[in-house]
Amino acid sequence: MSQEKASSPSGKMDGEKPVDASEEKRKEGGKKKSKDGGGDGGRAELNPWPEYINTRLDMYNKLKAEHDSILAEKAAKDSKPIKVTLPDGKQVDAESWKTTPYQIACGISQGLADNTVVAKVNKVVWDLDRPLETDCTLELLKFEDEEAQAVYWHSSAHIMGEAMERVYGGCLCYGPPIENGFYYDMYLEEGGVSSNDFSSLETLCKKIIKEKQTFERLEVKKETLLEMFKYNKFKCRILNEKVNTPTTTVYRCGPLIDLCRGPHVRHTGKIKTLKIHKNSSTYWEGKADMETLQRIYGISFPDPKLLKEWEKFQEEAKNRDHRKIGRDQELYFFHELSPGSCFFLPKGAYIYNTLMEFIRSEYRKRGFQEVVTPNIFNSRLWMTSGHWQHYSENMFSFEVEKEQFALKPMNCPGHCLMFDHRPRSWRELPLRLADFGVLHRNELSGALTGLTRVRRFQQDDAHIFCAMEQIEDEIKGCLDFLRTVYSVFGFSFKLNLSTRPEKFLGDIEIWNQAEKQLENSLNEFGEKWELNPGDGAFYGPKIDIQIKDAIGRYHQCATIQLDFQLPIRFNLTYVSHDGDDKKRPVIVHRAILGSVERMIAILTENYGGKWPFWLSPRQVMVVPVGPTCDEYAQKVRQQFHDAKFMADTDLDPGCTLNKKIRNAQLAQYNFILVVGEKEKASGTVNIRTRDNKVHGERTVEETVRRLQQLKQTRSKQAEEEF
């Protein structure tokens with residue numbers, strides 16, 4: 001990495017003149033033809049640039065000059081000594097409106113300064129070159145930190161946004177960081193984006209990175225910004241609909257100026273490698289009746305090695321894609337006549353039902369009672385619960401006898417009716433109601449993605465109605481439940497406690513008491529957990545659980561959420577032990593698998609189609625050595641079928657024995673039972689596994705018994721343990 005010198009209070013790098021490529025380009029008058037891109041059938045850089053770029057830049061430069069003058073005056077008049085506290089408790093002397101986080105980082109070590117992506121001042125992310133304003137705490141975040149990654153990818157999105165304006169000339173919309181990388185949406189009057197354009201876009205991005213364009217932050221009045229962005233109706237919508245303050249911020253890099261809260265990296269040169277890898281179309285703010293936008297996705301890293309690792313990871317993820325494996329293994333499919341609703345074929349249905357049986361077996365041990373509730377409810381139910389006001393767009397609704405009804409998108413309101421259908425006593429609490437009811441959510445067709453984003457699904461949904469003082473024990477039970485299930489799957493997980501948000505409903509004392517009980521439960525649970533302050537729902541604190549799959553991806557499936565508001569909305573009460581008949585229960589919303597469909601997608605990709613024996617839709621393949629053993633092979637298969645195994649036979653006369661065994665291994669049959677004349681005479685089978693481990697000859701009865709044991713214990717390595 002290049003060594004950089006400390007910045008001056010203005011944010012410029014001492015001894016290094018920031019490159020303003022846009023000014024140089026404008027001086028050229030657009031007479032030189034761009035050499036970037038276009039040679040592979042894709043688009044090339046526009047020449048000249050769209051007029052709005054020059055107009056916007058002229059306006060910005062005037063505002064920036066005024067801002068710099070005001071800042072210099074403020075630094076001269078109002079600057080005073082301040083104390084900056086570092087994470088180790090050490091305090092550093094600084095000057096308000098002059099000293100920047102970057103200067104402090106340089107004072108510690110140049111290596112630290114070079115590797116810092118962004119600062120965190122008083123727990124808020126902050127530009128490295130933005131002067132500090134008062135006494136504060138300071139953290140210096142490297143790329144490994146999640147918040148730093150978000151900033152790094154956000155800055156990369158601006159680089160790509162600049163390239164998109166210079167290539168397409170359209171109107172930029174939103175360009176956020178996402179879980180792995182970033183995207184930018186653009187509205188084009190004509191035409192669209194092609195993957196053939198990626199090369200010219202990447203070439204231009206590399207040029208922008210090489211220029212080390214400084215990221216500049218500027219606070220501007222809303223009405224001025226409406227004038228600056230009058231060419232772009234989408235930015236004007238954001239200003240009019242989302243900005244409720246007199247001023248907001250824009251950021252500039254080169255000729256790009258965009259509405260943005262920031263912060264950003266110091267300059268574009270901090271992005272060491274950038275790849276554009278995907279494009280799609282979408283609607284403005286996801287609404288099907290709004291304009292169609294072009295979306296381009298990218299990824300970037302501070303080290304080319306990380307990009308190579310990412311590309312390798314993408315290839316592995318592609319090979320594990322549940323949609324491909326589902327097709328290849330004949331587990332499930334989708335059809336245009338019912339978008340977002342999966343058709344589970346017999347072998348896929350086996351996985352689905354086995355997962356539900358697993359959860360049901362745990363319900364019996366843990367005191368849950370399974371219920372069945374309606375699929376369709378009058379809209380009055382959803383008005384009472386509050387979902388109609390906030391969620392009706394995502395519900396399938398229709399008229400019945402002049403009244404509005406809807407398919408249920410969740411089970412909790414129906415469970416509230418169950419609790420309320422007769423008087424309840426403290427003796428009945430905790431009441432644990434479980435429901436595998438079918439749910440429907442009206443997802444946009446463009447958002448539907450295999451089994452991970454569907455319209456029709458089922459959850460291992462449960463609601464615990466309990467007294468306030470029972471919360472701690474119930475949460476302990478929920479945590480133990482999820483550990484039991486996830487250990488069977490081989491998932492590790494991480495836990496976050498999300499506490500009271502700024503805009504919460506209810507009594508603060510109830511919140512404090514509940515949060516304390518959640519903390520106690522987590523501490524006793526014994527697994528590492530982190531506090532996520534202020535990130536709870538408005539109606540109660542929650543525990544967020546993320547599982548980690550075989551290739552290192554995290555997925556949120558389980559839910560443990562306290563709810564103080566739904567019992568109030570439905571006026572749920574019980575008679576307490578001291579005779580108070582207005583006592584209010586607390587609801588614990590709880591799921592372990594979450595959506596069964598989504599969990600099947602995760603498990604498919606986690607195992608790469610190599611299902612563990614207990615869950616496998618192809619547990620046993622019986623292979624006869626020749627046609628004279630076909631009848632015996634069918635008899636053996638029937639014995640395994642009767643013992644409730646997923647068993648098949650390969651009677652194909654056109655295949656050799658070795659070919660049949662290889663086919664069974666490729667189809668991921670856990671156990672392959674070869675039968676010849678010897679086995680036929682002695683009532684035995686010769687056992688090998690899909691990984692070609694040979695277990696030798698056993699009687700059919702002995703084999704059935706052993707496989708039943710392995711199935712009942714849900715062994716992760718049944719083939720080895722046999």
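Placed from the backbone N, Cα and C atoms, the Cβ positions cover glycine too.
Just the original residues are modelled here, none of the noted substitutions.
What Swiss-Prot says about this one:
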DOMAIN    78-142  domain 'TGS'
MUTAGEN   His154 to Ala  Impairs post-transfer editing activity but no effect on aminoacylation activity; when associated with A-158
MUTAGEN   His158 to Ala  Impairs post-transfer editing activity but no effect on aminoacylation activity; when associated with A-154
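The mutagenesis positions examined here are His154, His158; by Cβ neighbour count within 10 Å, the least packed of them is His154. Counting residue by residue with DSSP, the domain 'TGS' (78-142) contains 15 helix, 26 strand, 24 coil. Across the domain 'TGS' (78-142), the prediction's mean pLDDT works out to 96.
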